[in-house]
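Enquirer: Let me give you the structure first, and then I'll get to my questions.
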Amino acid sequence: MAKVMIVGAGGVGSVVAHKCAALEDFTDILLASRTVAKCDQIAAHIGSPKVKTAALDAFQVSDTVKLLQDFGADLLINVALPYQDLVLMDACLEAGVDYLDTANYEPPDVAKFEYSWQWAYQDKFKDAGLMALLGCGFDPGVTGVFTAYALKHHFDEIHYLDIVDCNAGNHGQAFATNFNPEINIREITQKGRYHEDGVWQEIDPLSVHRDINYPHIGDRPSYLLYHEELESLVKNIPTLKRARFWMTFSEAYINHLRVLEAVGMTRIDEVEYQGQKIVPLQFLKAVLPEPASLAENYSGQTSIGCYIKGVKDGQAKTYYIYNNCDHAVCFAEVGSQAISYTTGVPAALGGLMMVQGKWKQAGVFNVEEMDPDPFLAKLGEMGLPWHEVVNGPFPFDD
């Protein structure tokens with residue numbers, strides 16, 4: 001039995017709260033955000049006496065520590081902004097609480113995300129006897145668990161990994177992002193990167209693409225970009241010769257993005273407007289649709305998986321493991337779209353693994369360092385069934 005504090009009341013925070021409320025292991029849930037009205041709305045939708053709400057500015061470490069201590073939290077699940085990862089980790093250390101997040105740290109003034117800042121907390125968490133589990137959404141998150149499962153059950157060595165992420169849904173908007181617009185646009189407008197033969201290769205943003213066939217969806221144009229799980233996977237699976245990440249974008253989305261970039265609306269530095277300092281990308285976020293608002297009219301599916309190639313018993317082997325998720329089904333269950341759902345469910349499940357002691361070690365860890373079996377045994381029951389194709393077509397032999 002455990003108490004969990006969830007920080008963040010966006011689309012993902014809502015899913016995490018719904019899923020935690022449905023789990024017997026979580027006896028008390030505190031949903032905290034700068035805008036407490038959002039927390040109250042989510043709590044009302046869940047309708048469980050287990051869920052309480054609170055206002056919190058997560059940048060204020062002392063406020064977070066007090067809230068954690070007053071609540072008696074065993075675990076903090078961070079689904080707020082990546083800018084807040086380090087201050088929330090600091091608060092957990094001070095309050096003596098385990099930590100879980102879904103995205104690695106990113107400094108507000110530089111569009112650059114990497115694990116080094118959080119990995120540097122290893123000794124602090126280990127010495128405190130606390131655990132910090134990093135990147136426990138879907139990608140990063142389930143993709144790392146998928147890869148660990150493949151290594152445990154199907155391969156002696158993994159040589160090639162291509163993570164593929166398709167959203168074939170339709171939300172009816174001319175242009176909108178499926179999660180925080182500021183974070184989303186920063187991610188895809190920076191240089192693409194992939195790891196090959198021990199070296200990081202860099203490409204211009206969205207300059208490499210190919211059609212990839214996704215189950216029950218078909219061919220979709222997929223763009224090579226940098227995604228954070230590549231950094232931890234090449235560290236934790238040193239036999240990898242190449243690791244890449246692909247994501248689908250429609251032509252209309254790319255065109256909108258390029259126009260916004262060309263006119264300066266994706267800038268993250270301050271500009272002066274009518275005597276005030278504003279950041280263009282933050283202003284753009286304010287005028288774009290709130291991602292959670294897309295859920296009601298969303299149709300279609302997502303498909304996220306890992307194409308893996310390596311060696312088992314001296315023989316070459318290919319393996320594909322994936323999940324498809326339906327936007328409308330997610331909305332019917334918890335009132336969210338599938339992007340939020342596929343991130344929030346693994347976060348709640350990762351928290352469950354921690355409080356049950358199945359994933360429990362002192363220090364800072366990525367999900368692929370944990371035993372994948374208990375997590376994947378529960379993932380389908382939690383709403384994200386997964387599928388395998390052994391020695392099927394491998395579309396990346398080029």
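Glycine residues also receive a Cβ, built from the backbone N, Cα and C atoms like all the rest.
This is the original sequence, none of the listed changes applied.
One mutagenesis experiment catalogued in Swiss-Prot, Asn104 to Ala, is accompanied by this note: 3-fold decrease in catalytic efficiency. In Swiss-Prot, the entry for mutagenesis Asn104 to Gln states: 210-fold decrease in catalytic efficiency. The structure shown retains the original residue. Record note (Swiss-Prot), mutagenesis Phe113 to Ala: 2-fold decrease in catalytic efficiency. The unchanged residue is displayed. Quoted from Swiss-Prot, the note on mutagenesis experiment Phe113 to Trp is: 10-fold decrease in catalytic efficiency. Under its mutagenesis entries, Swiss-Prot includes Asp139 to Ala with the note: Retains 50% of activity. For the published mutagenesis His227 to Ala, Swiss-Prot gives the following note: Loss of activity. One mutagenesis experiment named in Swiss-Prot is Thr342 to Ala, and its note says Retains 40% of activity.
For the listed features, I'd like the structural context: burial, neighbours, distances.
Expert: The DSSP secondary structure for Asn104 (mutagenesis position) is coil.
Long-range Cβ neighbours of Asn104 (mutagenesis position) (same chain, at least 6 residues apart, Cβ-Cβ under 8 Å): Pro82, Asp85, Phe113, Glu114, Tyr115, Trp117, Gln118, Leu134, Gly135, Pro140, Glu228, Glu231.
In the three-state DSSP scheme, Phe113 (mutagenesis position) falls into the coil class.
Neighbour density for Phe113 (mutagenesis position): within 10 A of its CB lie 21 other CB atoms from the protein chains shown.
In the three-state DSSP reading, Asp139 (mutagenesis position) counts as coil.
According to DSSP, His227 (mutagenesis position) is assigned to coil rather than to any helix or strand. Other Cβ atoms within 10 Å of the Cβ of His227 (mutagenesis position), summed over all protein chains shown, number 23.
Within 10 Å of the Cβ of Thr342 (mutagenesis position) there are 27 other Cβ atoms, across all protein chains.
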Enquirer: Using Cβ atoms only, which residues of the same chain lie under 8 Å from Asp139 (mutagenesis position) while being at least 6 residues apart in sequence?
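Expert: Residues satisfying the criterion: Ile163, Asp165, His227, Glu229, Phe245, Ile304.
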